[in-house]
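K.L.:
Starting off with a structure, shown below.
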Amino acid sequence: MSGSRKFFVGGNWKMNGSRADNKVLIHSLSEAHFCGDTEILIAAPFVYLNEVRQSLAKEIHVAAQNCYKVPKGAFTGEISPSMIKDVGCDWVILGHSERRSIFNESDELVAEKVQHALAEGLSVVACIGETLSERESGKTEEVCVRQLNAIANKIKSIDEWKRVVVAYEPVWAIGTGKVASPGQAQEVHNFLRKWFKTNTPSGVDQQIRIIYGGSVTAANCKELAQQHDVDGFLVGGASLKPEFIDICKARQ
């Protein structure tokens with residue numbers, strides 16, 4: 001990664017955890033000694049956000065895994081950015097492939113969520129990525145551009161872009177044990193950075209962090225972290241294990 005962009009590692013617990021399990025994970029994170037040049041985020045299930053935020057060191061961000069596109073109302077089962085902020089959290093993950101595929105979230109809905117979250121003062125990890133069939137059909141760039149265009153159409157200022165981290169997560173590599181090679185990851189990340197140079201305000205391409213998600217482990221993280229345009233990771237299953245600490249230290 002570029003030395004001008006702070007390394008970023010997010011741990012997405014997904015629909016996992018219990019109060020007892022969380023306590024163990026939080027203890028291990030609290031005992032670890034992280035370098036100040038890495039930004040760390042934990043995305044916990046909604047019901048645990050308050051407790052996780054109160055238990056973790058303030059240097060570690062706590063994020064929600066989703067939110068809705070309006071401030072309040074008759075939307076059973078949804079939560080708003082203001083609710084996330086009300087329990088002391090300042091980040092949200094939006095557009096994760098599981099939200100897109102399982103819950104049929106469209107590019108436009110994801111973009112509207114990003115727009116509202118930013119307007120309400122949250123920072124956003126915005127996820128994009130292609131399926132295996134799309135990659136095999138040579139549509140990786142087309143899919144990523146389609147997803148990014150929807151988001152970019154809702155973000156007008158460089159100040160808002162400063163609160164966005166883009167997570168490239170090839171869907172075929174999530175939870176499968178398959179992982180994009182360092183070369184494959186760098187190729188897509190470099191393409192995305194060039195896209196930002198052409199399609200967003202001047203300077204966004206160099207300051208925005210593009211992180212990789214997809215079966216990241218302690219075994220493969222160091223080589224991935226050495227790629228110029230890979231600015232960190234969005235970690236799923238491994239964030240529930242002790243090796244998450246090693247992944248957070250990939251740049252040390």
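All residue numbers here begin at 1 and follow the chain in the order shown.
Cβ coordinates come from backbone N, Cα and C, glycine included.
From Swiss-Prot, here are the annotated features:
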type: VARIANT; residues: G3 to S; note: In strain: Chinese
type: BINDING; residues: N12, K14; note: substrate binding site
type: ACT_SITE; residues: H96; note: active site, electrophile
type: VARIANT; residues: E120 to G; note: In strain: Chinese
type: ACT_SITE; residues: E169; note: active site, proton acceptor
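Help me picture these features in the structure, burial and contacts included.
P.N.:
Take the CB of N12 (substrate binding site) and look out to 10 A: across all protein chains shown you find 25 other CB atoms.
Neighbour density for H96 (active site, electrophile): within 10 A of its CB lie 28 other CB atoms from the protein chains shown.
Here the Cβ of E120 (variant position) has 16 other Cβ atoms within 10 Å, regardless of which shown protein chain they belong to.
Around E169 (active site, proton acceptor), the same-chain residues six or more apart in sequence whose CB sits under 8 Å from its CB are H96, S97, C127, I128, G129, Y212, G213, G214, L234, listed in sequence order.
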K.L.:
Using the alpha carbons only, what distance in Å do you get between K14 (substrate binding site) and E120 (variant position) once rounded?
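P.N.:
Distance (Cα to Cα, whole Å): 23 Å.
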